[in-house]
Amino acid sequence: MQKIKLTGLSLIISGLLMAQAQAAEPVYPDQLRLFSLGQGVCGDKYRPVNREEAQSVKSNIVGMMGQWQISGLANGWVIMGPGYNGEIKPGTASNTWCYPTNPVTGEIPTLSALDIPDGDEVDVQWRLVHDSANFIKPTSYLAHYLGYAWVGGNHSQYVGEDMDVTRDGDGWVIRGNNDGGCDGYRCGDKTAIKVSNFAYNLDPDSFKHGDVTQSDRQLVKTVVGWAVNDSDTPQSGYDVTLRYDTATNWSKTNTYGLSEKVTTKNKFKWPLVGETELSIEIAANQSWASQNGGSTTTSLSQSVRPTVPARSKIPVKIELYKADISYPYEFKADVSYDLTLSGFLRWGGNAWYTHPDNRPNWNHTFVIGPYKDKASSIRYQWDKRYIPGEVKWWDWNWTIQQNGLSTMQNNLARVLRPVRAGITGDFSAESQFAGNIEIGAPVPLAADSKVRRARSVDGAGQGLRLEIPLDAQELSGLGFNNVSLSVTPAANQ
């Protein structure tokens with residue numbers, strides 16, 4: 001009995017694993033094909049569509065069928081044409097709806113970015129919207145494939161040629177040239193492609209710099225004093241420690257005014273170049289030009305463990321330095337914008353999901369860049385084209401049937417191609433730091449050396465003290481703040 005129970009449990013587990021392995025996959029209507037080879041028979045590298053798959057894309061299949069057509073599915077099922085309201089039931093037919101055994105999902109390829117040279121905002125926009133090969137033609141063909149009429153000028157028979165580009169407020173309008181007259185229904189009503197709502201987002205990973213000019217360290221101050229041992233025994237178990245805060249002053253210039261429009265999506269840290277230590281941060285969602293200089297403070301320390309003979313003193317020297325660095329820099333900013341198509345849809349076929357045939361005037365806006373919403377996202381609509389009712393805008397399956405999958409993939413890849421603009425300028429920084437604490441040869445104390453000086457630092461009452469003049473105001477003017485000297489017992493004697 002126990003073995004039977006275990007066997008039954010194994011079958012249940014095996015069945016569950018098989019069910020997981022055979023999870024439903026999307027059926028892309030543009031890859032369906034009708035074979036007239038008999039019930040349940042498909043051509044090479046195709047298989048019959050089953051009942052569940054046909055149900056998931058029922059409206060698409062029925063839309064490709066004749067009024068009273070009946071076509072076969074897998075396992076003895078059939079689907080009936082629009083005259084039968086697309087009913088799916090057991091039955092027989094002489095032809096079969098089939099699907100590839102190795103379907104192509106047909107993702108939109110991602111092309112390398114189109115780089116626009118640095119310039120001010122109008123320069124960058126102008127270069128983009130006047131680029132015939134990389135912008136005007138791809139967007140014109142998008143409008144044409146979606147069913148917009150007259151996407152070309154009067155002096156050319158081809159889509160996207162003889163196009164005029166005009167300034168429109170803060171944006172641009174691309175439209176076929178209307179000079180010289182034309183023939184055809186409403187041929188003067190050219191489709192307009194409006195480009196507007198430009199935005200620029202800094203790409204921190206794109207940082208590059210030119211030749212670095214870095215000065216050798218420059219001595220700005222030498223502090224000299226004494227470590228004094230008033231006791232009758234040598235002192236060697238103490239650390240002399242210099243602590244200070246130093247500021248690094250930095251500035252950047254921006255070559256063009258586009259930097260005022262560029263924002264940082266996330267908190268941004270300036271990359272380190274050379275030996276100058278910086279900790280520059282620009283907050284998220286700030287203009288790149290909002291912070292063109294400042295100062296960062298770092299706390300530093302230096303230590304030495306001197307050996308001072310009995311009733312002796314040794315000279316102590318601390319040298320303070322500064323260093324400069326400068327270089328030209330470049331970042332890239334990701335350019336995003338709205339692409340609005342305005343015109344009337346062709347009566348002979350258009351991709352609006354209801355496929356109107358009364359030549360309606362139609363406006364639709366796509367966002368080229370970061371995702372905003374479903375209605376404006378080409379990639380979202382394309383990826384979800386296999387779900388009837390989810391995409392209530394454009395019928396991308398229709399565009400594939402009319403123009404071919406590879407044609408649509410190529411066109412949409414060019415429309416969605418990332419665009420980047422150069423952000424250039426010059427960066428400079430100055431930092432301060434202390435060199436090592438230097439110790440000289442011991443000198444015997446004079447007979448009156450027990451008289452303490454006001455600026456001495458005691459070594460925990462053990463006879464070791466420091467006599468080193470520190471002018472806080474002077475040191476602050478040199479970029480060194482909160483300067484202190486201390487004598488403490490060594491931790492690892």
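Each position is counted from 1, following the chain as shown.
Every residue gets a Cβ built from N, Cα and C, even glycine.
Every protein chain shown contributes to the tally, and the Cβ of LYS208 (mutagenesis position) ends up with 12 other Cβ atoms within 10 Å. Under its mutagenesis entries, Swiss-Prot includes LYS208 to Ala with the note: No effect on heptamerization.
Taking a C-beta cut-off of under 8 angstroms and a sequence separation of 6 or more, ASP211 (mutagenesis position) has the following same-chain neighbours: TYR327, PRO328. In Swiss-Prot, the entry for mutagenesis ASP211 to Ala states: No effect on heptamerization. The structure shown retains the original residue.
One mutagenesis experiment catalogued in Swiss-Prot, LYS221 to Ala, is accompanied by this note: Impairs heptamerization. There are 17 other CB atoms within 10 A of the CB of LYS221 (mutagenesis position), with all protein chains counted. Classification of LYS221 (mutagenesis position) by DSSP places it within a strand.
Under its mutagenesis annotations, Swiss-Prot gives TYR244 to Gly the following note: Blocks the hemolytic activity. Does not affect the initial structure, the ability to bind to cell-surface receptors or the capacity to form heptamers. Does not insert into membranes and form pores; the mutant heptamer is hydrophilic instead of being hydrophobic. Cβ environment of TYR244 (mutagenesis position): SER299, LEU300, SER301, ALA434, LEU475, PHE480, ASN481, ASN482, VAL483, SER484 lie under 8 Å away, each six or more residues apart in the same chain.
Among the mutagenesis entries in Swiss-Prot is ARG305 to Ala, noted as: Impairs heptamerization. For the recorded site, ARG305 (mutagenesis position), the DSSP three-state label reads coil. Under a cutoff of 8 A between CB atoms, and with a sequence separation of 6+ in the same chain, the neighbours of ARG305 (mutagenesis position) are SER236, GLY237, TYR238, ASP239, VAL240, ALA490.
As a published mutagenesis entry, LYS374 to Ala appears in Swiss-Prot alongside the note: Impairs heptamerization. Following the DSSP three-state reduction, the secondary structure of LYS374 (mutagenesis position) is coil.
Distance between Cα atoms for LYS374 (mutagenesis position) and LYS221 (mutagenesis position): 64 Å, as a whole number. Across the structure, LYS208 (mutagenesis position) and LYS221 (mutagenesis position) are spaced 35 Å apart at their Cα atoms.
ASP211 (mutagenesis position) falls within neither a helix nor a strand when secondary structure is assigned with DSSP, and so counts as coil. There are 13 other CB atoms within 10 A of the CB of LYS374 (mutagenesis position), with all protein chains counted.
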